[in-house]
Amino acid sequence: MDKNGIVLMRKYELGRLLGQGTFAKVYHARNIKTGESVAIKVIDKQKVAKVGLIDQIKREISVMRLVRHPHVVFLHEVMASKTKIYFAMEYVKGGELFDKVSKGKLKENIARKYFQQLIGAIDYCHSRGVYHRDLKPENLLLDENGDLKISDFGLSALRESKQQDGLLHTTCGTPAYVAPEVIGKKGYDGAKADVWSCGVVLYVLLAGFLPFHEQNLVEMYRKITKGEFKCPNWFPPEVKKLLSRILDPNPNSRIKIEKIMENSWFQKGFKKIETPKSPESHQIDSLISDVHAAFSVKPMSYNAFDLISSLSQGFDLSGLFEKEERSESKFTTKKDAKEIVSKFEEIATSSERFNLTKSDVGVKMEDKREGRKGHLAIDVEIFEVTNSFHMVEFKKSGGDTMEYKQFCDRELRPSLKDIVWKWQGNNNNSNNEKIEVIH
């Protein structure tokens, strides 16, 4: 549908579509009062809820308000309706850095400038307890002045996401840019993992291609974990030396960001940016109680985020998702769709109780026997998040609720344990872990 002419929240006139993904569309828009151009990210609540991405959206909001830096895309405000969430963000006109690199390698001074801006911004993020975890040229935008802006904080982690060992434990990021310790699925330091990704970005800017690139993913992972890469002969000696320290597969001996910033090659023409002073913690705390109420009282037009200039730890954004389903019947799995369907077929056959039919979105199980309120029927929907990561939701579509709950508790859920990665919802996850999706 053409959005031109639509006025959002009596404030923004939507223009052309800039891009879209599975769960969101981004439009160019104009602030009616000021005439300022912005980018409006429109997120479908139902779609993100169905695949368990609510926490990821909340995290993106939290991080974008927590981080204020000239080289990070600025979030003006967040608005919500019953079905959509709207991010009004800084409009970055120059497009993706990826588009620039796809045309070939950059000149050394240009590559250094982007790397300086990237490292400066990431250093600031780390000082705020934020780790990006998906740094790549596609997530680095350029403004009209040719300056870099970091975007897409959907996978980022806040300091409180660390477990008792002080490390992060969720595999995130794009394979070719991800650090070896992240691939190893052991605990990792988010700051050190970001440094590795920055090194891959620097290599790509100067070479025009990736340091680790194989058609075979296993072979690529092997090279990453061993730190096996070669620099082209046009790389300056000081860059080769710097990259050897950044792309060190041992995170403990890998160069730290402050040492990168002291490097002589990095220092050429580098101007450190003074960042705005963050509000005092007591100023934030005094406003937190008002924010959730603002969304529940007047979600259509009240901009809750004008109340605060930064978010504190533990802030609850559940008001954005007024009808979030706290279902006991969702789980994530690393099995493919065929294996998931096969498991439900096995359950139906072994119980000798259900007929099973396949549909475009999953399967339907129907009890051969008639219960208190007719035949018990269960719809199973399978949602692909990535090729190797699925969300499965099953729910009663007919019959008695008590019979459904008894069947789920005694037969269905125990039978699914060998394909379930994580159950969704507070009642199903004893560790109360957040589910983060691998891209």
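Don't overthink the numbers, they just go from 1 along the chain as shown.
Just so it is clear, glycine is given a Cβ too, placed from its N, Cα and C backbone atoms.
Here the original residues stay in place, and none of the substitutions has been built in.
Here's what Swiss-Prot has on this protein:
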DOMAIN    12-266  domain 'Protein kinase'
BINDING   Leu18, Gly19, Gln20, Gly21, Thr22, Phe23, Ala24, Lys25, Val26, Lys41  ATP binding site
ACT_SITE  Asp134  active site, proton acceptor
MUTAGEN   Thr170 to Asp  Strongly enhanced kinase activity, and higher autophosphorylation, with an optimal pH of 7.5
DOMAIN    297-322  domain 'NAF'
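Positions of the features from Swiss-Prot, shown on the structure.
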residue: Leu18; record: ATP binding site; Cβ neighbours (10 Å): 16
residue: Gln20; record: ATP binding site; Cβ neighbours (10 Å): 12
residue: Thr22; record: ATP binding site; Cβ neighbours (10 Å): 12
residue: Ala24; record: ATP binding site; Cβ neighbours (10 Å): 18
residue: Val26; record: ATP binding site; Cβ neighbours (10 Å): 18
residue: Asp134; record: active site, proton acceptor; Cβ neighbours (10 Å): 20
> According to DSSP, which of helix, strand or coil covers Ala24 (ATP binding site)?
Replying inline: strand
> Whose Cβ lies within 8 Å of the mean position of the Cβ atoms of Leu18, Gly19, Gln20, Gly21, Thr22, Phe23, Ala24, Lys25, Val26, Lys41, the ATP site, other than those residues?
Replying inline: Val42
>> If you average per-residue pLDDT over the domain 'Protein kinase' (12-266), what number do you get?
In response: 84
> If one measures from the C-alpha of Val26 (ATP binding site) to the C-alpha of Asp134 (active site, proton acceptor), what distance in angstrom results, rounded to a whole number?
Replying inline: 19
> Rounded to an integer, what is the Cα-Cα distance in Å between Thr22 (ATP binding site) and the residue listed as 'active site, proton acceptor'?
Replying inline: 18
> How big is the gap, in Å, between the Cα of Ala24 (ATP binding site) and that of Asp134 (active site, proton acceptor), rounded to a whole number?
Replying inline: 18
> ATP site residues Leu18, Gly19, Gln20, Gly21, Thr22, Phe23, Ala24, Lys25, Val26, Lys41: biggest Cα-Cα distance, Å?
Replying inline: 14
>> Under DSSP, is Leu18 (ATP binding site) part of a helix or a strand, or is it coil?
In response: strand
